[in-house]
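S.K.: Swiss-Prot lists these features:
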BINDING   H66, H68, H276, D327  Fe cation binding site
MUTAGEN   L84 to F  3.4-fold decrease in catalytic efficiency with melamine. 11.4-fold increase in specificity towards atrazine. High atrazine dechlorinase activity and loss of melamine deaminase activity; when associated with N-328 and S-331
MUTAGEN   D328 to N  Loss of activity. High atrazine dechlorinase activity and loss of melamine deaminase activity; when associated with F-84 and S-331
MUTAGEN   C331 to S  6.3-fold decrease in catalytic efficiency with melamine. 24.3-fold increase in specificity towards atrazine. High atrazine dechlorinase activity and loss of melamine deaminase activity; when associated with F-84 and N-328
Amino acid sequence: MQTLSIQHGTLVTMDQYRRVLGDSWVHVQDGRIVALGVHAESVPPPADRVIDARGKVVLPGFINAHTHVNQILLRGGPSHGRQLYDWLFNVLYPGQKAMRPEDVAVAVRLYCAEAVRSGITTINDNADSAIYPGNIEAAMAVYGEVGVRVVYARMFFDRMDGRIQGYVDALKARSPQVELCSIMEETAVAKDRITALSDQYHGTAGGRISVWPAPAITPAVTVEGMRWAQAFARDRAVMWTLHMAESDHDERLHWMSPAEYMECYGLLDERLQVAHCVYFDRKDVRLLHRHNVKVASQVVSNAYLGSGVAPVPEMVERGMAVGIGTDDGNCNDSVNMIGDMKFMAHIHRAVHRDADVLTPEKILEMATIDGARSLGMDHEIGSIETGKRADLILLDLRHPQTTPHHHLAATIVFQAYGNEVDTVLIDGNVVMENRRLSFLPPERELAFLEEAQSRATAILQRANMVANPAWRSL
C-alpha cells in the first residue's frame, strides 16, 4: 500500500458543488483519492510521502479530449496556409506514410513531454497512422513508460466517395512532388485489427490505456463499419468516436448534415463522441443532445485551418458534455491546454460579441470534468473527489504573468501560459515535479530534442515536402 499526501494547497475540486478549498489536503492511496479536507478542520492521515503545496493551486489533471499524437513531428512549417483537405492530402497523409516506428516512438515522447508540462494527464489519441506496421507497438511502449492516461482511438477508413476525387486531384496539383497516399482498409480487415488491438492493449498499463474504435468521417466509412463500431463500443463497455462536420464537404456529399445522416441509420447514441462540429446548425445540436452524444471541440485547429467556429455555447447551454481537444500537433502547433482554453474563451466572445458567453469557470470545467464526461470517464477522473483516480496537477501562480491574481478560474484561463504547472500526478505517480519530467530527465532532454528535430527533417525529406518556403507577406 503506497500513500501520498498533498498538503496546504488551494483545491479547485470540480466536484458537483464546484468547491474551492483553501489550505487543504488530499490523501492518495494506491493511485486513488481516499480522503481530502481543510487543515483547519481535519488532520491528514500519515503518508509515505508528503508534497508541500503552499502557494500552489491543486486541480484535476487537464483532459485532452481529441488529439492526434504522431503528427507533432510534422509541425513547424509545411502545414501553414492550407485548409483542411489540402492539409490532409499534401501534408498529413504523406507525412504519416514517411514515418517509421522509431519516429513514432520519438513523437509520442515529445508529445507527452509538452502535454504533461502544460498539465495534461489524459489524452484521446485518434490514431490515424495505426495502419502502418510497427506504429502501434512503438506508441504503446512509450505510453506505458511515460505513465499518461491514454484513449487509443484506432481510426479506420473503408470507403471514399468518388465525387470528391476531382477536388483531391486539384489540391494535389498544388504539391505535385508529394506522393498521393491511401489509408483505406477493407471493412473486415479493420474490424479484425481493432478487435486484436483491443484484446492486446485495452486495460493495460495499470488500466491507463483504453482502446476505442474510431471510424474517421461519415463520407469515408461505410454504414456497416459505423454500425460495427457502435456495437463494439456497446459490447466492450467503451466509447467510439468520429470526426463530424469539420468541413462543409460532409453535408454536400450526404445531401443532409452528418448528424442527420447518422440519425437516419440509428448511429447516434450515448457512447459516441464526435469531434469538431463546425458546420452545425440548431437542428444538429438538438439531435446530438437528444441522443446524449458527447463532443470534443478543437477550437484552435479549426481556426488554424480556416474551417470555422463550432457552436459550443449552444451545446453548453443544453448541458451537453463538451471537452477541449488540441487536435493534431501540426494544425495547432502546440500541445498546451491552457493556451487552448484562452483561445476558446476569446474566439467565442468575438464571434458572439458577448463578453460573458463562456465564463472562465465553464472553460475550466471543459478542460477537466466536462472533458472527462466527453470521454465517458467522469466516474474515474475530472474532479478531486474520494474514490477517483489521483490525476492531479499543481500550479504555482507566483509568476509575473499571474500576478496579481484574485479570481482563480479567470487567472488560469486568461493570465496563465502553461509554465505555471509545477507538479503532475497520474494514478498517484509523480510524472513531473518542479517541472522535471520523470520520463525525460534534464540531462537527456537536449539530446532528445535534437534527435526529434533530425527525425522530423528526415520525414519531410522522404515525403518531398517543403517545410521552409520563401518569405511571403501576402
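For all residues, glycine too, the Cβ spot is worked out from N, Cα and C.
For all the noted positions, this structure keeps the original residue and models no substitution.
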S.K.: Cα within 10 Å of L84 (mutagenesis position) is the criterion; apply it to the recorded positions H66, H276, C331 and give the hits in sequence order.
M.R.: C331
S.K.: Can you check which residue among the mutagenesis positions L84, C331 has the largest number of Cβ atoms within 10 Å of its own?
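M.R.: Going through L84, C331 one by one, the largest Cβ count within 10 Å is at C331.
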S.K.: Can you list, in sequence order, the residues of the same chain other than H66, H68, H276, D327 whose CB lies within 8 Å of the CB centroid of the Fe cation site?
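M.R.: Other same-chain residues near the Fe cation site: T67, N126, H243, A275, A296, Q298, S301, G325, T326, D328.
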S.K.: How far is it from H276 (Fe cation binding site) to C331 (mutagenesis position), counting Cα to Cα, in Å?
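M.R.: Cα to Cα, H276 (Fe cation binding site) and C331 (mutagenesis position) are separated by 13 Å.
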S.K.: What same-chain residues, at least 6 away in sequence, bring their CB to under 8 Å of the CB of H66 (Fe cation binding site)?
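M.R.: Same-chain residues close to H66 (Fe cation binding site) (Cβ under 8 Å, separated by 6 or more) are N124, N126, T241, Q273, A275, A296, Q298, G323, G325, D327.
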S.K.: Rounded to a whole number, how many Å is the Cα of H68 (Fe cation binding site) away from the Cα of D328 (mutagenesis position)?
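M.R.: Per the Cα atoms, H68 (Fe cation binding site) and D328 (mutagenesis position) stand 5 Å apart.
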S.K.: Taking the Cβ of D328 (mutagenesis position) as centre, how many other Cβ atoms lie within 10 Å?
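M.R.: By my count, 28.
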S.K.: Per DSSP, L84 (mutagenesis position) is which: helix, strand or coil?
M.R.: helix
